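Starting off with a structure, shown below.
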Amino acid sequence: MAPKRKPPARAAAAKLDPDGMFRGVSAFVVPHAVQSRRLEVWKQRLAQMGGRVQEKLAAKGGGGAVTHVLAADAKALLRELDAAWLHRFRGSVVSFEWLEECLKSGERLPEHKFAINYEEEFKPKKEGGAAGSGVLQSAKRSKISSDGPENRKETAGGNRESRDAIAHPNEDSDVVKGPSTCTSSQSASGDSKETIASQNAFKAEEASSGESSTYAPPDLNRNITEIFGKLINIYRALGDDRRSFSYYKAIPVIEKLPFKIESADQVKDLPAIGKSLKDHINEIVNTGKLSKLEHFENDEKVRTVSLFGEVWGVGPATALKLYDKGHRTLDDLQKDDSLTSAQRIGLKFFDDIKQRIPRHEVSEMEKLLQEVGTDILPGVIIVCGGSYRRGKSSCGDMDIIITHPDGESHVGFLPKFVQRLKGINFLREDLIFSIHSIEGTDCGVDTYFGLCTYPGRELRHRIDLKVYPRNRHAFGLLAWTGNDVLNRRLRILADSKGYILDDTGLYLATPGSGGKRGGRSDAIINCDTEKDVFDTLGFPWLEPHERNL
(Lines of atoms letter the chains of each structure in order from A and count residues from 1; the text may use other names and numbers.)
(Lines give C-alpha, C1' and ligand atoms only; values in the text may rest on other atoms or scores of the structure.)
Protein backbone atom coordinates (compact mmCIF):
# COMPACT_ATOMS: atom_id res chain seq x y z
CA MET A 1 0.00 0.00 0.00
CA ALA A 2 1.48 3.28 -1.03
CA PRO A 3 2.29 5.65 1.82
CA LYS A 4 -0.11 8.50 2.31
CA ARG A 5 1.02 11.73 0.79
CA LYS A 6 1.24 14.68 3.09
CA PRO A 7 -1.29 17.35 2.25
CA PRO A 8 0.24 20.36 0.54
CA ALA A 9 1.31 23.16 2.86
CA ARG A 10 -0.53 25.72 0.79
CA ALA A 11 -2.70 26.88 3.68
CA ALA A 12 0.26 27.55 5.92
CA ALA A 13 2.21 29.22 3.15
CA ALA A 14 -0.72 31.43 2.33
CA LYS A 15 -0.60 32.88 5.80
CA LEU A 16 2.82 34.41 5.26
CA ASP A 17 3.12 37.32 2.87
CA PRO A 18 6.60 38.88 2.91
CA ASP A 19 5.32 41.64 0.65
CA GLY A 20 2.28 42.36 2.82
CA MET A 21 1.19 45.75 4.13
CA PHE A 22 3.67 45.67 7.02
CA ARG A 23 6.72 45.04 4.86
CA GLY A 24 9.65 46.97 6.29
CA VAL A 25 8.09 47.22 9.75
CA SER A 26 10.34 45.92 12.51
CA ALA A 27 8.37 46.42 15.70
CA PHE A 28 9.11 46.33 19.40
CA VAL A 29 5.84 45.71 21.23
CA VAL A 30 5.28 47.06 24.75
CA PRO A 31 3.33 44.36 26.61
CA HIS A 32 1.66 46.50 29.29
CA ALA A 33 -2.03 47.46 29.53
CA VAL A 34 -3.18 44.93 26.95
CA GLN A 35 -4.36 41.33 27.22
CA SER A 36 -1.58 38.84 26.43
CA ARG A 37 -3.79 36.81 24.11
CA ARG A 38 -4.73 39.87 22.13
CA LEU A 39 -1.08 40.87 21.96
CA GLU A 40 -0.07 37.49 20.53
CA VAL A 41 -2.74 37.75 17.85
CA TRP A 42 -1.44 41.17 16.81
CA LYS A 43 2.13 39.88 16.67
CA GLN A 44 1.06 36.98 14.48
CA ARG A 45 -0.87 39.21 12.10
CA LEU A 46 2.02 41.63 11.85
CA ALA A 47 4.43 38.79 11.01
CA GLN A 48 2.00 37.23 8.54
CA MET A 49 1.76 40.48 6.61
CA GLY A 50 5.44 41.16 6.07
CA GLY A 51 6.48 42.66 9.39
CA ARG A 52 8.87 41.49 12.07
CA VAL A 53 8.61 41.53 15.85
CA GLN A 54 11.76 42.39 17.79
CA GLU A 55 12.02 41.06 21.34
CA LYS A 56 14.86 43.36 22.40
CA LEU A 57 16.06 46.90 21.82
CA ALA A 58 19.57 48.14 21.26
CA ALA A 59 21.15 49.24 24.53
CA LYS A 60 22.57 52.52 23.26
CA GLY A 61 19.50 54.07 21.75
CA GLY A 62 18.47 54.26 18.15
CA GLY A 63 16.54 51.03 18.45
CA GLY A 64 18.91 48.98 16.32
CA ALA A 65 16.78 47.25 13.69
CA VAL A 66 13.58 48.49 15.26
CA THR A 67 11.54 50.86 13.10
CA HIS A 68 8.37 50.99 15.21
CA VAL A 69 7.51 50.92 18.89
CA LEU A 70 3.90 49.93 19.61
CA ALA A 71 2.19 50.52 22.95
CA ALA A 72 -1.27 50.92 24.47
CA ASP A 73 -0.65 54.51 25.53
CA ALA A 74 1.97 56.87 26.92
CA LYS A 75 1.68 55.46 30.42
CA ALA A 76 2.35 51.89 29.26
CA LEU A 77 5.13 53.11 27.00
CA LEU A 78 6.99 54.90 29.78
CA ARG A 79 6.65 51.94 32.10
CA GLU A 80 8.82 49.96 29.71
CA LEU A 81 11.11 52.51 28.07
CA ASP A 82 13.17 55.41 29.28
CA ALA A 83 11.95 58.80 28.04
CA ALA A 84 15.51 59.82 27.18
CA TRP A 85 15.86 56.72 24.99
CA LEU A 86 12.62 57.57 23.23
CA HIS A 87 13.91 61.06 22.47
CA ARG A 88 16.89 59.48 20.68
CA PHE A 89 14.77 56.95 18.82
CA ARG A 90 14.26 57.91 15.18
CA GLY A 91 11.49 55.47 14.33
CA SER A 92 7.74 55.65 14.85
CA VAL A 93 6.11 55.41 18.28
CA VAL A 94 2.46 54.54 17.75
CA SER A 95 -0.49 53.10 19.62
CA PHE A 96 -1.94 49.65 18.99
CA GLU A 97 -4.87 51.46 17.42
CA TRP A 98 -2.70 51.99 14.33
CA LEU A 99 -2.25 48.25 13.96
CA GLU A 100 -5.95 47.61 14.57
CA GLU A 101 -7.09 50.18 12.03
CA CYS A 102 -4.63 48.90 9.43
CA LEU A 103 -6.01 45.39 9.84
CA LYS A 104 -9.60 46.64 9.62
CA SER A 105 -9.02 48.72 6.50
CA GLY A 106 -6.71 46.24 4.78
CA GLU A 107 -4.11 48.90 4.06
CA ARG A 108 -1.23 50.56 5.84
CA LEU A 109 -2.45 53.85 7.26
CA PRO A 110 -0.42 57.02 7.98
CA GLU A 111 1.29 56.67 11.34
CA HIS A 112 1.25 60.29 12.47
CA LYS A 113 -2.44 60.09 13.33
CA PHE A 114 -1.69 57.35 15.87
CA ALA A 115 1.55 58.71 17.31
CA ILE A 116 1.88 58.52 21.10
CA ASN A 117 2.73 61.93 22.51
CA TYR A 118 4.39 60.78 25.72
CA GLU A 119 5.75 64.28 26.37
CA GLU A 120 2.20 65.44 27.12
CA GLU A 121 2.32 63.29 30.24
CA PHE A 122 4.36 65.96 31.99
CA LYS A 123 3.30 69.15 30.26
CA PRO A 124 0.99 71.37 32.35
CA LYS A 125 -2.49 71.92 30.94
CA LYS A 126 -4.96 74.66 31.68
CA GLU A 127 -7.75 72.15 31.98
CA GLY A 128 -7.40 68.41 32.36
CA GLY A 129 -6.46 65.61 34.62
CA ALA A 130 -7.94 64.33 37.79
CA ALA A 131 -7.35 63.39 41.32
CA GLY A 132 -6.42 59.87 42.12
CA SER A 133 -5.05 57.89 44.94
CA GLY A 134 -1.72 56.56 46.14
CA VAL A 135 -0.84 53.52 48.19
CA LEU A 136 1.85 51.98 50.33
CA GLN A 137 3.40 48.91 48.76
CA SER A 138 3.88 47.63 52.28
CA ALA A 139 4.47 48.79 55.81
CA LYS A 140 8.17 48.59 55.05
CA ARG A 141 8.28 50.07 51.54
CA SER A 142 8.10 53.62 50.31
CA LYS A 143 4.92 54.88 48.71
CA ILE A 144 4.95 56.96 45.58
CA SER A 145 1.77 58.90 45.86
CA SER A 146 0.14 59.63 42.61
CA ASP A 147 -2.32 62.16 43.72
CA GLY A 148 -4.08 63.04 46.88
CA PRO A 149 -4.36 59.44 47.98
CA GLU A 150 -8.07 59.40 48.71
CA ASN A 151 -8.96 55.92 47.60
CA ARG A 152 -5.99 53.83 48.62
CA LYS A 153 -6.55 50.43 50.17
CA GLU A 154 -4.02 48.26 51.94
CA THR A 155 -3.92 44.76 53.28
CA ALA A 156 -3.26 44.35 56.98
CA GLY A 157 0.37 43.50 56.51
CA GLY A 158 0.72 46.21 53.96
CA ASN A 159 1.15 43.85 51.00
CA ARG A 160 -0.51 45.60 48.11
CA GLU A 161 -2.42 43.71 45.49
CA SER A 162 -2.82 44.91 41.96
CA ARG A 163 -5.49 46.97 43.68
CA ASP A 164 -7.49 49.99 42.92
CA ALA A 165 -4.98 52.76 43.18
CA ILE A 166 -5.46 54.87 40.10
CA ALA A 167 -2.39 56.56 41.19
CA HIS A 168 -0.60 53.28 40.77
CA PRO A 169 -1.91 51.75 37.59
CA ASN A 170 0.53 48.89 37.94
CA GLU A 171 2.56 47.99 40.95
CA ASP A 172 5.88 47.66 39.17
CA SER A 173 5.51 51.06 37.56
CA ASP A 174 5.21 53.09 40.70
CA VAL A 175 6.92 51.25 43.53
CA VAL A 176 10.64 50.83 43.88
CA LYS A 177 11.17 47.11 44.33
CA GLY A 178 13.60 45.46 46.70
CA PRO A 179 15.17 46.57 49.93
CA SER A 180 15.18 50.25 50.70
CA THR A 181 18.39 52.02 49.76
CA CYS A 182 17.48 55.21 51.60
CA THR A 183 20.08 56.79 53.78
CA SER A 184 19.55 57.74 57.39
CA SER A 185 17.00 60.39 58.22
CA GLN A 186 19.78 62.78 59.19
CA SER A 187 21.14 65.14 56.54
CA ALA A 188 22.96 68.38 56.10
CA SER A 189 19.74 70.08 55.04
CA GLY A 190 18.14 69.35 58.39
CA ASP A 191 20.98 69.54 60.92
CA SER A 192 22.25 72.26 63.22
CA LYS A 193 23.82 74.16 60.31
CA GLU A 194 20.39 75.30 59.24
CA THR A 195 19.71 78.83 60.38
CA ILE A 196 16.70 80.00 62.35
CA ALA A 197 15.73 82.18 59.40
CA SER A 198 15.57 79.25 57.01
CA GLN A 199 13.56 77.23 59.53
CA ASN A 200 11.03 80.05 59.78
CA ALA A 201 10.82 80.31 56.00
CA PHE A 202 10.28 76.55 55.84
CA LYS A 203 7.44 76.78 58.36
CA ALA A 204 5.81 79.66 56.52
CA GLU A 205 5.74 77.91 53.15
CA GLU A 206 5.15 74.28 54.07
CA ALA A 207 2.71 74.72 56.95
CA SER A 208 0.12 76.40 54.75
CA SER A 209 -2.83 74.08 54.22
CA GLY A 210 -4.46 76.17 51.52
CA GLU A 211 -7.36 77.07 53.83
CA SER A 212 -7.91 80.45 52.16
CA SER A 213 -7.90 79.11 48.60
CA THR A 214 -10.77 76.72 48.09
CA TYR A 215 -11.47 74.78 44.92
CA ALA A 216 -15.04 75.47 43.78
CA PRO A 217 -15.56 74.62 40.09
CA PRO A 218 -18.91 75.42 38.43
CA ASP A 219 -19.79 71.69 38.36
CA LEU A 220 -22.71 72.21 35.97
CA ASN A 221 -22.51 68.72 34.48
CA ARG A 222 -23.06 66.38 37.41
CA ASN A 223 -25.25 64.21 35.21
CA ILE A 224 -22.03 63.24 33.42
CA THR A 225 -19.45 63.30 36.23
CA GLU A 226 -21.57 61.14 38.56
CA ILE A 227 -21.80 58.41 35.92
CA PHE A 228 -18.07 58.65 35.22
CA GLY A 229 -17.44 58.41 38.95
CA LYS A 230 -19.32 55.11 39.11
CA LEU A 231 -17.31 53.76 36.19
CA ILE A 232 -14.09 54.73 37.98
CA ASN A 233 -15.04 52.57 40.95
CA ILE A 234 -16.13 49.65 38.77
CA TYR A 235 -12.99 49.56 36.64
CA ARG A 236 -10.81 50.07 39.70
CA ALA A 237 -12.43 47.10 41.43
CA LEU A 238 -11.91 45.02 38.30
CA GLY A 239 -8.22 45.94 38.27
CA ASP A 240 -8.50 47.85 34.98
CA ASP A 241 -6.53 50.89 36.08
CA ARG A 242 -6.01 52.25 32.57
CA ARG A 243 -9.72 52.70 31.90
CA SER A 244 -10.38 53.83 35.44
CA PHE A 245 -7.77 56.54 35.13
CA SER A 246 -9.16 57.80 31.81
CA TYR A 247 -12.50 58.58 33.49
CA TYR A 248 -10.67 59.97 36.49
CA LYS A 249 -8.78 62.47 34.33
CA ALA A 250 -11.93 63.59 32.57
CA ILE A 251 -13.97 64.53 35.64
CA PRO A 252 -12.07 67.71 36.67
CA VAL A 253 -12.06 68.86 33.05
CA ILE A 254 -15.84 68.56 32.91
CA GLU A 255 -16.30 70.00 36.42
CA LYS A 256 -14.53 73.21 35.42
CA LEU A 257 -16.67 73.93 32.35
CA PRO A 258 -18.63 77.19 32.75
CA PHE A 259 -21.53 75.85 30.68
CA LYS A 260 -23.97 72.95 30.64
CA ILE A 261 -23.00 70.40 27.99
CA GLU A 262 -25.81 69.98 25.49
CA SER A 263 -23.84 68.47 22.63
CA ALA A 264 -20.77 66.24 22.43
CA ASP A 265 -19.30 68.68 19.92
CA GLN A 266 -18.80 71.11 22.79
CA VAL A 267 -16.15 68.84 24.33
CA LYS A 268 -14.39 67.53 21.24
CA ASP A 269 -11.31 69.72 21.71
CA LEU A 270 -10.99 69.36 25.48
CA PRO A 271 -7.98 67.60 27.01
CA ALA A 272 -8.58 64.12 28.45
CA ILE A 273 -11.76 63.69 26.37
CA GLY A 274 -11.10 61.15 23.63
CA LYS A 275 -13.49 59.58 21.16
CA SER A 276 -14.80 56.95 23.57
CA LEU A 277 -15.57 59.46 26.32
CA LYS A 278 -17.07 61.84 23.80
CA ASP A 279 -19.44 59.06 22.70
CA HIS A 280 -20.35 58.43 26.34
CA ILE A 281 -21.10 62.11 26.86
CA ASN A 282 -23.23 62.17 23.73
CA GLU A 283 -25.29 59.22 25.00
CA ILE A 284 -25.72 60.73 28.47
CA VAL A 285 -26.76 64.13 27.07
CA ASN A 286 -29.29 62.57 24.70
CA THR A 287 -30.71 59.80 26.90
CA GLY A 288 -29.87 60.75 30.47
CA LYS A 289 -28.12 57.43 31.04
CA LEU A 290 -25.21 55.29 29.84
CA SER A 291 -25.78 51.75 28.56
CA LYS A 292 -22.27 50.68 29.57
CA LEU A 293 -22.95 51.52 33.20
CA GLU A 294 -26.33 49.79 33.09
CA HIS A 295 -24.66 46.68 31.68
CA PHE A 296 -22.15 46.63 34.53
CA GLU A 297 -24.82 47.24 37.15
CA ASN A 298 -26.88 44.34 35.80
CA ASP A 299 -23.91 41.95 35.74
CA GLU A 300 -23.84 40.05 39.04
CA LYS A 301 -20.11 39.34 38.93
CA VAL A 302 -19.13 42.92 38.14
CA ARG A 303 -21.58 44.27 40.69
CA THR A 304 -20.33 41.95 43.43
CA VAL A 305 -16.61 42.34 42.75
CA SER A 306 -17.07 46.12 42.68
CA LEU A 307 -18.84 46.00 46.04
CA PHE A 308 -16.15 43.87 47.66
CA GLY A 309 -13.46 46.12 46.19
CA GLU A 310 -14.87 49.03 48.17
CA VAL A 311 -13.92 47.33 51.45
CA TRP A 312 -10.71 48.85 52.79
CA GLY A 313 -7.82 46.44 52.25
CA VAL A 314 -9.56 44.36 49.58
CA GLY A 315 -7.97 44.68 46.16
CA PRO A 316 -9.17 43.31 42.79
CA ALA A 317 -7.53 39.89 43.20
CA THR A 318 -8.99 39.32 46.66
CA ALA A 319 -12.41 40.60 45.59
CA LEU A 320 -12.45 38.09 42.73
CA LYS A 321 -11.39 35.24 45.03
CA LEU A 322 -14.17 36.10 47.44
CA TYR A 323 -16.67 36.07 44.57
CA ASP A 324 -15.35 32.71 43.35
CA LYS A 325 -15.88 31.33 46.86
CA GLY A 326 -19.58 32.02 46.43
CA HIS A 327 -19.85 35.23 48.44
CA ARG A 328 -22.36 37.74 47.10
CA THR A 329 -23.00 40.21 49.93
CA LEU A 330 -21.05 42.01 52.63
CA ASP A 331 -22.83 39.82 55.17
CA ASP A 332 -21.32 36.79 53.43
CA LEU A 333 -17.85 38.24 53.97
CA GLN A 334 -18.41 38.40 57.72
CA LYS A 335 -18.25 34.61 57.78
CA ASP A 336 -15.04 34.30 55.75
CA ASP A 337 -12.10 33.46 58.01
CA SER A 338 -9.52 34.37 55.35
CA LEU A 339 -10.02 38.10 55.90
CA THR A 340 -7.20 39.92 57.67
CA SER A 341 -7.83 41.97 60.79
CA ALA A 342 -7.52 45.19 58.77
CA GLN A 343 -10.00 43.94 56.18
CA ARG A 344 -12.43 43.05 58.96
CA ILE A 345 -12.14 46.58 60.31
CA GLY A 346 -12.78 47.92 56.81
CA LEU A 347 -15.83 45.67 56.56
CA LYS A 348 -17.16 46.60 59.99
CA PHE A 349 -17.01 50.33 59.27
CA PHE A 350 -17.80 50.05 55.55
CA ASP A 351 -20.62 52.61 55.59
CA ASP A 352 -18.72 55.03 57.83
CA ILE A 353 -15.61 55.05 55.67
CA LYS A 354 -17.63 55.76 52.51
CA GLN A 355 -19.00 59.01 53.94
CA ARG A 356 -17.06 62.11 52.93
CA ILE A 357 -15.82 64.57 55.54
CA PRO A 358 -16.94 68.22 55.29
CA ARG A 359 -14.08 70.67 54.86
CA HIS A 360 -14.79 72.59 58.06
CA GLU A 361 -14.57 69.39 60.10
CA VAL A 362 -11.23 68.49 58.51
CA SER A 363 -10.00 71.98 59.39
CA GLU A 364 -11.02 71.54 63.02
CA MET A 365 -9.38 68.12 63.24
CA GLU A 366 -6.18 69.47 61.66
CA LYS A 367 -6.04 72.15 64.36
CA LEU A 368 -6.61 69.52 67.05
CA LEU A 369 -3.75 67.43 65.67
CA GLN A 370 -1.45 70.47 65.61
CA GLU A 371 -2.31 71.34 69.22
CA VAL A 372 -1.71 67.79 70.48
CA GLY A 373 1.49 67.50 68.45
CA THR A 374 2.85 70.81 69.72
CA ASP A 375 2.16 69.77 73.30
CA ILE A 376 4.33 66.68 72.74
CA LEU A 377 6.98 68.31 70.52
CA PRO A 378 7.12 72.12 70.29
CA GLY A 379 7.82 73.29 66.74
CA VAL A 380 6.39 70.20 65.05
CA ILE A 381 4.68 70.95 61.72
CA ILE A 382 1.45 69.08 60.97
CA VAL A 383 -0.36 69.63 57.67
CA CYS A 384 -3.42 67.94 56.20
CA GLY A 385 -2.71 67.23 52.54
CA GLY A 386 -4.78 65.50 49.87
CA SER A 387 -7.92 67.07 48.50
CA TYR A 388 -8.25 69.23 51.63
CA ARG A 389 -5.00 71.04 50.89
CA ARG A 390 -6.09 71.36 47.26
CA GLY A 391 -9.17 73.25 48.45
CA LYS A 392 -11.93 70.67 47.93
CA SER A 393 -15.18 71.12 49.84
CA SER A 394 -15.04 67.59 51.26
CA CYS A 395 -12.55 64.76 51.65
CA GLY A 396 -12.65 60.99 51.46
CA ASP A 397 -10.05 60.71 54.20
CA MET A 398 -7.35 62.72 55.95
CA ASP A 399 -3.71 62.63 54.84
CA ILE A 400 -1.51 64.11 57.56
CA ILE A 401 2.11 64.99 56.77
CA ILE A 402 4.40 65.70 59.72
CA THR A 403 7.98 66.89 60.24
CA HIS A 404 10.16 69.03 62.51
CA PRO A 405 12.43 71.81 61.19
CA ASP A 406 15.48 70.75 63.21
CA GLY A 407 15.81 67.50 61.28
CA GLU A 408 16.16 65.39 64.41
CA SER A 409 13.22 65.75 66.79
CA HIS A 410 10.81 63.86 64.52
CA VAL A 411 12.55 60.60 65.46
CA GLY A 412 10.25 58.57 67.70
CA PHE A 413 7.50 61.20 67.62
CA LEU A 414 4.78 59.09 65.98
CA PRO A 415 4.32 56.45 68.73
CA LYS A 416 3.89 59.20 71.34
CA PHE A 417 1.51 61.08 69.05
CA VAL A 418 -0.63 58.00 68.37
CA GLN A 419 -0.77 57.11 72.06
CA ARG A 420 -1.90 60.61 72.99
CA LEU A 421 -4.56 60.67 70.25
CA LYS A 422 -5.91 57.32 71.41
CA GLY A 423 -6.03 58.67 74.94
CA ILE A 424 -8.50 61.36 73.87
CA ASN A 425 -10.52 58.89 71.76
CA PHE A 426 -9.54 60.53 68.48
CA LEU A 427 -7.75 57.51 67.00
CA ARG A 428 -9.87 54.37 67.35
CA GLU A 429 -8.79 51.41 65.18
CA ASP A 430 -5.32 50.62 63.78
CA LEU A 431 -4.74 49.39 60.22
CA ILE A 432 -1.00 49.83 59.65
CA PHE A 433 1.67 51.06 62.04
CA SER A 434 5.38 51.04 61.11
CA ILE A 435 8.29 52.89 62.69
CA HIS A 436 11.54 53.42 60.79
CA SER A 437 12.90 56.73 62.05
CA ILE A 438 14.66 55.23 65.08
CA GLU A 439 16.73 52.76 63.03
CA GLY A 440 16.86 54.93 59.93
CA THR A 441 15.34 52.25 57.68
CA ASP A 442 12.95 52.97 54.81
CA CYS A 443 14.26 56.52 54.52
CA GLY A 444 13.34 57.13 58.15
CA VAL A 445 9.65 57.59 57.32
CA ASP A 446 7.12 56.53 59.97
CA THR A 447 3.59 55.51 58.99
CA TYR A 448 0.25 55.07 60.72
CA PHE A 449 -3.00 54.18 58.93
CA GLY A 450 -6.18 53.92 60.96
CA LEU A 451 -9.65 55.19 61.76
CA CYS A 452 -10.51 58.33 63.71
CA THR A 453 -13.63 60.09 64.97
CA TYR A 454 -14.66 63.72 64.98
CA PRO A 455 -14.86 64.85 68.65
CA GLY A 456 -18.19 63.87 70.18
CA ARG A 457 -19.17 61.43 67.41
CA GLU A 458 -18.71 57.72 66.71
CA LEU A 459 -18.67 57.95 62.90
CA ARG A 460 -15.32 56.55 61.69
CA HIS A 461 -13.10 58.34 59.17
CA ARG A 462 -9.94 57.11 57.49
CA ILE A 463 -6.76 58.89 58.55
CA ASP A 464 -3.12 58.46 57.51
CA LEU A 465 -0.21 59.90 59.47
CA LYS A 466 3.18 60.17 57.75
CA VAL A 467 6.24 61.51 59.59
CA TYR A 468 9.12 62.56 57.32
CA PRO A 469 12.66 63.64 58.12
CA ARG A 470 13.11 67.34 57.40
CA ASN A 471 15.18 66.69 54.27
CA ARG A 472 12.46 64.47 52.77
CA HIS A 473 9.41 66.42 53.88
CA ALA A 474 8.98 68.47 50.68
CA PHE A 475 8.71 65.28 48.62
CA GLY A 476 6.21 63.73 51.03
CA LEU A 477 4.10 66.88 51.16
CA LEU A 478 4.07 67.14 47.37
CA ALA A 479 3.17 63.49 46.87
CA TRP A 480 0.44 63.37 49.50
CA THR A 481 -1.12 66.63 48.30
CA GLY A 482 -1.49 65.41 44.73
CA ASN A 483 -3.30 65.33 42.57
CA ASP A 484 -2.65 62.11 40.70
CA VAL A 485 -2.24 63.72 37.30
CA LEU A 486 0.31 66.24 38.57
CA ASN A 487 2.34 63.58 40.38
CA ARG A 488 2.44 61.34 37.31
CA ARG A 489 3.61 64.24 35.16
CA LEU A 490 6.32 65.13 37.65
CA ARG A 491 7.53 61.53 37.82
CA ILE A 492 7.66 61.26 34.04
CA LEU A 493 9.43 64.59 33.77
CA ALA A 494 11.94 63.48 36.40
CA ASP A 495 12.52 60.28 34.45
CA SER A 496 13.19 62.22 31.26
CA LYS A 497 15.84 64.25 33.07
CA GLY A 498 17.64 61.26 34.54
CA TYR A 499 15.99 61.26 37.97
CA ILE A 500 13.62 59.04 39.92
CA LEU A 501 10.99 60.85 42.00
CA ASP A 502 8.92 59.39 44.81
CA ASP A 503 7.51 60.58 48.11
CA THR A 504 10.86 60.15 49.88
CA GLY A 505 13.09 62.09 47.51
CA LEU A 506 14.45 62.98 44.10
CA TYR A 507 17.26 60.59 43.17
CA LEU A 508 19.69 60.25 40.30
CA ALA A 509 18.71 57.27 38.17
CA THR A 510 21.25 54.55 37.51
CA PRO A 511 21.49 53.36 33.90
CA GLY A 512 19.62 50.25 32.82
CA SER A 513 20.12 48.08 29.75
CA GLY A 514 18.29 47.87 26.47
CA GLY A 515 16.69 51.26 26.90
CA LYS A 516 14.94 50.12 30.06
CA ARG A 517 14.81 52.04 33.30
CA GLY A 518 17.53 51.31 35.83
CA GLY A 519 17.47 51.70 39.58
CA ARG A 520 18.16 54.75 41.70
CA SER A 521 21.22 56.02 43.49
CA ASP A 522 21.46 56.44 47.25
CA ALA A 523 22.03 60.18 46.92
CA ILE A 524 19.03 62.48 47.34
CA ILE A 525 18.79 65.86 45.60
CA ASN A 526 18.38 68.54 48.27
CA CYS A 527 15.01 70.29 48.06
CA ASP A 528 13.89 72.22 51.13
CA THR A 529 10.42 73.07 49.82
CA GLU A 530 7.91 71.90 47.24
CA LYS A 531 8.90 74.84 45.05
CA ASP A 532 12.48 73.60 45.06
CA VAL A 533 11.23 70.32 43.59
CA PHE A 534 9.28 72.14 40.88
CA ASP A 535 12.27 74.35 40.09
CA THR A 536 14.72 71.45 39.96
CA LEU A 537 12.50 69.66 37.46
CA GLY A 538 11.75 72.83 35.48
CA PHE A 539 8.00 72.55 36.03
CA PRO A 540 5.91 75.72 36.54
CA TRP A 541 5.02 76.32 40.19
CA LEU A 542 1.45 75.53 41.20
CA GLU A 543 -0.14 76.54 44.48
CA PRO A 544 -1.95 73.65 46.22
CA HIS A 545 -5.39 74.84 45.07
CA GLU A 546 -4.08 74.91 41.48
CA ARG A 547 -3.20 71.22 41.52
CA ASN A 548 -6.66 69.87 40.70
CA LEU A 549 -5.53 69.16 37.16
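Cβ atoms are placed via backbone N, Cα and C, with glycine included.
At each noted position, the model has the original residue.
So Swiss-Prot lists these for the protein:
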DOMAIN    17-116  domain 'BRCT'
ACT_SITE  HIS280  active site
BINDING   ARG356, SER387, TYR388, ARG389, ARG390, GLY396, ASP397, MET398, ASP399, ASN487  dCTP binding site
MUTAGEN   ASP397 to Ala  Loss of polymerase activity; when associated with A-399
BINDING   ASP397, ASP399, ASP464  Mn(2+) binding site
MUTAGEN   ASP399 to Ala  Loss of polymerase activity; when associated with A-397
Could you round the CA separation between TYR388 (dCTP binding site) and ASP399 (mutagenesis position) to a whole angstrom and send it over?
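Distance between the two Cα atoms comes out at 9 Å.
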Treating G and I as helix alongside H, and B as strand alongside E, what does DSSP give for the domain 'BRCT' (17-116) in helix, strand and coil?
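Output for the domain 'BRCT' (17-116) reads 39 helix, 16 strand, 45 coil.
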At a 10 A cut-off on CB-CB distances, which of the recorded positions HIS280, ARG356, ARG390 has the highest count?
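Neighbour-count leader: ARG390.
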May I ask which of the binding-site residues ARG356, ARG390, ASP464 is closest to ASP399 (mutagenesis position) if we compare their C-alpha atoms?
ASP464
Expressed to the nearest Å, what is the distance separating ARG390 (dCTP binding site) and HIS280 (active site) at their Cα atoms?
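One finds 28 Å between the Cα atoms of these residues.
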For ASP397 (mutagenesis position), what is the tally of other C-beta atoms lying within 10 angstroms of its C-beta?
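Here the count is 26.
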Taking every protein chain shown into account, which of the recorded positions ASP399, ASP464 has the largest tally of Cβ atoms within 10 Å of its Cβ?
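In terms of Cβ crowding, the pick is ASP399.
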Tell me the Cα distance separating ASP464 (Mn(2+) binding site) from HIS280 (active site), rounded to the nearest angstrom.
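If we compare the Cα positions of HIS280 (active site) and ASP464 (Mn(2+) binding site), the gap is 36 Å.
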